[in-house]
Amino acid sequence: MDKVCAVFGGSRGIGRAVAQLMARKGYRLAVIARNLEGAKAAAGDLGGDHLAFSCDVAKEHDVQNTFEELEKHLGRVNFLVNAAGINRDGLLVRTKTEDMVSQLHTNLLGSMLTCKAAMRTMIQQQGGSIVNVGSIVGLKGNSGQSVYSASKGGLVGFSRALAKEVARKKIRVNVVAPGFVHTDMTKDLKEEHLKKNIPLGRFGETIEVAHAVVFLLESPYITGHVLVVDGGLQLIL
């Protein structure tokens, strides 16, 4: 199998760390983000012949066009990472409906659409590997994150069901569920207070999550699995 990987949400955070690690391991990368300039900057930092694309994962025609373009320029995609995500914290009673919809569209529907688009090629070539980036709150829930928790919890159910659907085609689907990790999404959190509740006593780094993502991408006998990377936080939630 060729080593062509599409990383959605690859311009920053966990997605960018995944792209960096995979580039070092010899993969050809498509770095995909809503902001094309950010994607180009991330792809440029990788060196080599990696490419950047702009895509709003919540729009099916955007996703379809992106896959057509990246396969035209890089070849068939056989590895897919879904790391695009947004979060708008707030109590449910104070959350605007449009904010609910945008989180569900980006965090859940977006991954569904990219997986659907990738299936055509992966089924044709009888093989592929997908890792969707979830969250520990999708498994445990968290006050003030009911919508985000729903989107990430839904991603787990979707991934497990899809893993069953495509296993006979030699396509694997797994989830990595991070806890608190240093990203733009967590930069405003009260780290000193929160890390006291983490058994390992600190926030994680994006590269630590990236190693888990690549492990699942490359593990030929693992599918339908949720790998939690949270410093032990799940032990006390």
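Heads up, the Cβ atoms here are built off N, Cα and C, so glycines get one too.
Annotation of the mutagenesis experiment Gly9 to Ser in Swiss-Prot: Unable to restore growth of an OAR1-deficient yeast mutant. What Swiss-Prot records for 11-14, 34-35, Asp56, 83-85, Tyr148, Lys152, 181-183 is NADP(+) binding site. Among the mutagenesis experiments that Swiss-Prot reports, Arg12 to Ala is described with the note: Strongly reduced ability to restore growth of an OAR1-deficient yeast mutant. Under the heading of mutagenesis, Swiss-Prot lists Arg34 to Ala and annotates it as follows: Strongly reduced ability to restore growth of an OAR1-deficient yeast mutant. Strongly reduces NADPH-dependent reductase activity with acetoacetyl-CoA and 9,10-phenanthrene quinone. No effect on NADH-dependent reductase activities. Under its mutagenesis entries, Swiss-Prot includes Ser135 to Ala with the note: Unable to restore growth of an OAR1-deficient yeast mutant. The annotation substrate binding site is assigned in Swiss-Prot to Ser135 on the grounds of a curator's inference. For the mutagenesis experiment Tyr148 to Ala, the note given by Swiss-Prot reads: Unable to restore growth of an OAR1-deficient yeast mutant. Residues or ranges marked as active site, proton acceptor by Swiss-Prot: Tyr148. In Swiss-Prot, the entry for mutagenesis Lys152 to Ala states: Unable to restore growth of an OAR1-deficient yeast mutant. Abolishes NADPH-dependent reductase activity with acetoacetyl-CoA. Strongly reduces NADPH-dependent reductase activity with 9,10-phenanthrene quinone. No effect on NADH-dependent reductase activities. The structure shown retains the original residue. Here the residue is the original one, while Swiss-Prot reports the published mutagenesis Arg168 to Glu with the comment Strongly reduced ability to restore growth of an OAR1-deficient yeast mutant. Increases NADPH-dependent reductase activity with acetoacetyl-CoA. Reduces NADPH-dependent reductase activity with 9,10-phenanthrene quinone. No effect on NADH-dependent reductase activities. According to Swiss-Prot, the mutagenesis experiment Lys169 to Glu carries this note: Unable to restore growth of an OAR1-deficient yeast mutant. Increases NADPH-dependent reductase activity with acetoacetyl-CoA. Reduces NADPH-dependent reductase activity with 9,10-phenanthrene quinone. No effect on NADH-dependent reductase activities.
Features as recorded by Swiss-Prot, highlighted on the structure.
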residue: Gly9; record: mutagenesis position; DSSP (3 states): coil
residue: Ala84; record: NADP(+) binding site; DSSP (3 states): coil
residue: Ser135; record: mutagenesis position; DSSP (3 states): coil
residue: Tyr148; record: mutagenesis position; DSSP (3 states): helix
residue: Arg168; record: mutagenesis position; DSSP (3 states): helix
residue: Thr183; record: NADP(+) binding site; DSSP (3 states): coil
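Of all the mutagenesis positions listed here (Gly9, Arg12, Arg34, Ser135, Lys152), Ser135 has the Cα closest to the Cα of Val181 (NADP(+) binding site). Looking at Asp56 (NADP(+) binding site) and Arg34 (mutagenesis position), their Cα atoms lie 5 Å from each other.
By a simple count of nearby Cβ atoms, those within 10 Å, the most crowded of the mutagenesis positions Arg12, Arg34, Lys152, Lys169 is Lys152. For the mutagenesis positions Gly9, Arg12, Arg34, Tyr148, Arg168, Lys169, a Cα to Cα distance of within 10 angstroms from Ala84 (NADP(+) binding site) holds for Gly9, Arg12, Arg34.
Over all protein chains present, the Cβ of Arg168 (mutagenesis position) has 8 other Cβ atoms lying within 10 Å.
With respect to their backbone Cα atoms, Arg34 (mutagenesis position) and Thr183 (NADP(+) binding site) stand 17 Å from each other. According to its DSSP assignment, Asp56 (NADP(+) binding site) is coil. With the fewest other Cβ atoms inside 10 Å of its Cβ, the least crowded of the binding-site residues Ala84, Val181 in this structure is Val181. Cβ-based neighbour count (10 Å, all protein chains) for Ser11 (NADP(+) binding site) stands at 26. Among the listed recorded positions, namely Gly9, Gly13, the Cβ with the most fellow Cβ atoms inside 10 Å is that of Gly9. For Gly9 (mutagenesis position), the nearest of the recorded positions Tyr148, Lys152, Thr183 in terms of C-alpha separation is Thr183. Summary for the recorded positions Ser135, Thr183: the Cβ-based neighbour count within 10 Å is maximal at Ser135.
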